[in-house]
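S.K.: Here you go, one structure.
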Amino acid sequence: MELRTDAVLASLEMSEPVKNDEDYESLPAHASLGTHMTAGAVAGILEHTVMYPVDSVKTRMQSLQPDPKAQYRSVYGALKRIVRTEGLLRPLRGLNITVLGAGPAHALYFACYERIKRSLSDVIQNGGNSHIANGVAGSVATVLHDAVMNPAEVVKQRMQMYNSPYRSLYDCVLMVSRKEGLAAFYRSYSTQLTMNIPFQAVHFITYEFMQEHFNPHRQYRPETHIISGAAAGAVSAAVTTPLDVCKTLLNTQENVALSSAHVSGHLSGMVNALRTVYRLGGVPAFFKGIQARVIYQMPSTAIAWSVYEFFKYFLTQHESHVQEVSHKTSPT
């Protein structure tokens, strides 16, 4: 998920006078941080909540040695079987920890991205759009995002798996910390970064590229944010699926798969994960769940961008209105 802030001025296409102040993309300096964090938190929570059942399916489809009862051919077929055999709420298992992590993680993510992108764009292209600035800003923002989100990812994916032994969120956190130590919550952090840094770099560059073509004046146009976000999510999800498979293995520590690969103890490290995945399924194993991953990411990033841009626009316009009223009522 992600975003954009260029200093290109665009007045609203309404029957009101053209204003000379910055449009919503440029965000007034006094309000930008709070606006970005609020909009980012809301966008992140909605993104993960709306598409969570598909994310649960993706986690199961990436299992290297799935239970015969948990082998699925399609996302729809998987959801139908899970609901029929495990209950209506089963696809939502682990959603609570995801929401707890997504709010602060995305608040930091969007705020960091906007600040770094603006600073780098000023240096590289005098405030104009720069793909280098977009990629670097997205990568740096990812480091902060994943530091907050990684423990939530570990708990979430363990609760999503078929026949998960954990009764609740608290039970999962307690059992993992007792048996594997607190380090277990960050065992996949380096792999997460290895996956998410290229993911976000591709994601932001694709989004900005699409915006340049569909929304060159950087106005608030919801349809362009949805289209650009969906395209960015699909491309970045597809090219990073092999790394996501490795991350899932490190997060879940899938016992059957590790036993088949003769791995004793706990699997750690990207190199070991790559070797294990290849040993168990060859090259095709690196693309397990790619359909579910793309289906999940396309609407997720479209939701994240459209919600983020809406709240950024709404909050900025509200603050501008408050300032205008305050200025008019203040004594001269």
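Every residue, even glycine, has its Cβ placed from backbone N, Cα and C.
None of the noted substitutions appears here; every position holds its original residue.
Annotations per Swiss-Prot:
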MUTAGEN   L46 to R  In frs-tq223; induces embryonic hypochronic anemia
MUTAGEN   M61 to K  In frs-tm130; induces embryonic hypochronic anemia
MUTAGEN   L144 to H  In frs-ij001; induces embryonic hypochronic anemia
MUTAGEN   R158 to W  In frs-tg180; induces embryonic hypochronic anemia
MUTAGEN   Y207 to D  In frs-tg221; induces embryonic hypochronic anemia
S.K.: Using C-alpha atoms, which one of the mutagenesis positions L46, M61, L144, Y207 comes nearest to R158 (mutagenesis position)?
M.R.: M61
S.K.: Does L144 (mutagenesis position) have same-chain partners at least 6 apart in sequence with Cβ under 8 Å from its own Cβ, and which are they?
M.R.: A105, L108, Y109, C112
S.K.: Using the alpha carbons only, what distance in Å do you get between Y207 (mutagenesis position) and M61 (mutagenesis position) once rounded?
M.R.: 28
S.K.: What's the number of neighbouring CB atoms sitting within 10 A of the CB on L46 (mutagenesis position)?
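M.R.: Here the count is 19.
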S.K.: Between M61 (mutagenesis position) and L46 (mutagenesis position), what C-alpha distance do you get in Å?
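M.R.: One finds 23 Å between the Cα atoms of these residues.
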S.K.: Among the mutagenesis positions listed here, M61, R158, Y207, which has the most company in the form of other Cβ atoms within 10 Å of its Cβ?
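M.R.: Comparing the mutagenesis positions M61, R158, Y207, the most crowded Cβ belongs to Y207.
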